[in-house]
Amino acid sequence: MMNPRRLPPLPSSTSSASAADDMDPRVWRRLPQPLVDRILACLPTPSFLRLRAACRRFYHLLFSSPFLHSHLLLSPHLPFFAFVVPAAGHLLLLDPTATASWSRLPLPLPPVAGGPAAFSPAAASAGLLAFLSDASGHKTLLLANPITRLLAALPISPTPRLSPTVGLAAGPTSIIAVVAGDDLVSPFAVKNISADTFVADAASVPPSGFWAPSSLLPRLSSLDPRAGMAFASGRFYCMSSSPFAVLVFDVAENVWSKVQPPMRRFLRSPALVELGGGREGAARVALVSAVEKSRLSVPRSVRLWTLRGGGGGGGGGAWTEVARMPPEVHAQFAAAEGGRGFECAAHGDYVVLAPRGPVAQAPTSALVFDSRRDEWRWAPPCPYVVVAHHGGAGAAGFRVFAYEPRLATPAIGLLDATAPVALHGMHDG
């Protein structure tokens, strides 16, 4: 049994004035219990985790299917970002809103005695984080809910690979995972030939999911597993380099195609992200990249484009530049980045860019772009930089993903999930 005193409150994104208002117990005692449950279901996940220590009944709501279903439907969307340092044993969560703050959440991965982590962060979707096995060969993909510490593994991937690129799209009752590239054609050689797609849906047979027939990647594809994939309108998008191109995978058709990116000769550290979406509308695919062109008429910058009409087939789609980093902000960002590249993710209206640093350290800085307000601002320094002290394991360094803390991730129930070990709250100290 966990001790609720060990869970300091996560900084709230709401105003401090509301926190000063006390609840009148004479009112709350007289409220019908169904109404109280309805109110609790409307709370953000961090707020409910703090409140569950108030009484035993609130705690037991965590194991009530009707309550978890209501919370999934009614609780507000939280556009958090998860920074994953493979050797650190925990996530660093950034709340990018106006009162930006950091918090910490333990990772539920099983420990590996006497060696580096056997799984590395690969993707995230709908409150789930995906971790890919490091060993070459047929890959294991683990899905984890860090809040409930629920773990589930997909069936072993059918094609042996070295370091493939992973995409994940999870809904309340479905999971789609793509494992692409780095086919092991021999014990000593890899080629970007194919992709494997796993599909699980509560309405499918079997509901526990299956690996679809492999799909062929476009010729001359060169994938970077750190770049990951974006998902929108039933399609996955990922970057190919040398030269740069955007690969598009239509899940329903099981077919890949190419879309040309803007200014492809002058891109550096490009990343594809999902902008917008959530409960307010469909997500758009966006390209975030540094632009470096020798001509003085095109100064160095970081730009953001969105794609319209980027479907399958003949490589159609039009890119529209929607934002450009201001020169004074870019000067600070370029100094922090130092030519090492940057990690990038988008969640709702927010885009986070984090300069890459030393292997075993968490990010020292993060730049937040609010696309709705067209505003660039630096997040406060991460207070947990020194906690990544488990040696030099995880040579790829940290990754950043869009992450929404959720009490309920019912899609993971489609897999053979392990029982929850314990419930973890979010630590801010």
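Here the Cβ of each residue, glycine as well, is placed from N, Cα and C on the backbone.
As the structure is a computational prediction, the values presented were derived from the model and not from experiment.
Experimental mutagenesis at this site is recorded by Swiss-Prot as SER15 to Pro, annotated: In PBN6; bigger peduncle diameter due to larger vascular bundles, increased number of primary rachis branches (PRBs) and of the number of grains per panicle, thus leading to increased grain yield; when associated with V-39, G-226, C-295 and 315-G--G-317 DEL.
Sequence annotations record features per position, and here Swiss-Prot assigns domain 'F-box' to 25-71 based on sequence analysis.
The mutagenesis experiment ILE39 to Val is recorded by Swiss-Prot, whose note states: In PBN6; bigger peduncle diameter due to larger vascular bundles, increased number of primary rachis branches (PRBs) and of the number of grains per panicle, thus leading to increased grain yield; when associated with P-15, G-226, C-295 and 315-G--G-317 DEL. Under DSSP, ILE39 (mutagenesis position) is assigned to a helix (H, G or I) in the three-state scheme.
Looking at Swiss-Prot, the entry for mutagenesis of ARG226 to Gly says: In PBN6; bigger peduncle diameter due to larger vascular bundles, increased number of primary rachis branches (PRBs) and of the number of grains per panicle, thus leading to increased grain yield; when associated with P-15, V-39, G-226, C-295 and 315-G--G-317 DEL. According to DSSP, ARG226 (mutagenesis position) sits within a helical segment. Of all Cβ atoms in the protein chains displayed, 17 besides its own lie within 10 Å of the Cβ of ARG226 (mutagenesis position).
Looking at Swiss-Prot, you'll find the mutagenesis ARG295 to Cys noted as follows: In PBN6; bigger peduncle diameter due to larger vascular bundles, increased number of primary rachis branches (PRBs) and of the number of grains per panicle, thus leading to increased grain yield; when associated with P-15, V-39, G-226 and 315-G--G-317 DEL.
Note: the CA-CA distance between ILE39 (mutagenesis position) and ARG226 (mutagenesis position) rounds to 41 Å. Secondary structure of the domain 'F-box' (25-71), assigned with DSSP and counted as helix (H, G, I), strand (E, B) and coil, comes to 40 helix, 0 strand, 7 coil. Cβ neighbour count for ILE39 (mutagenesis position): 12 (other Cβ atoms within 10 Å of its Cβ, all protein chains included).
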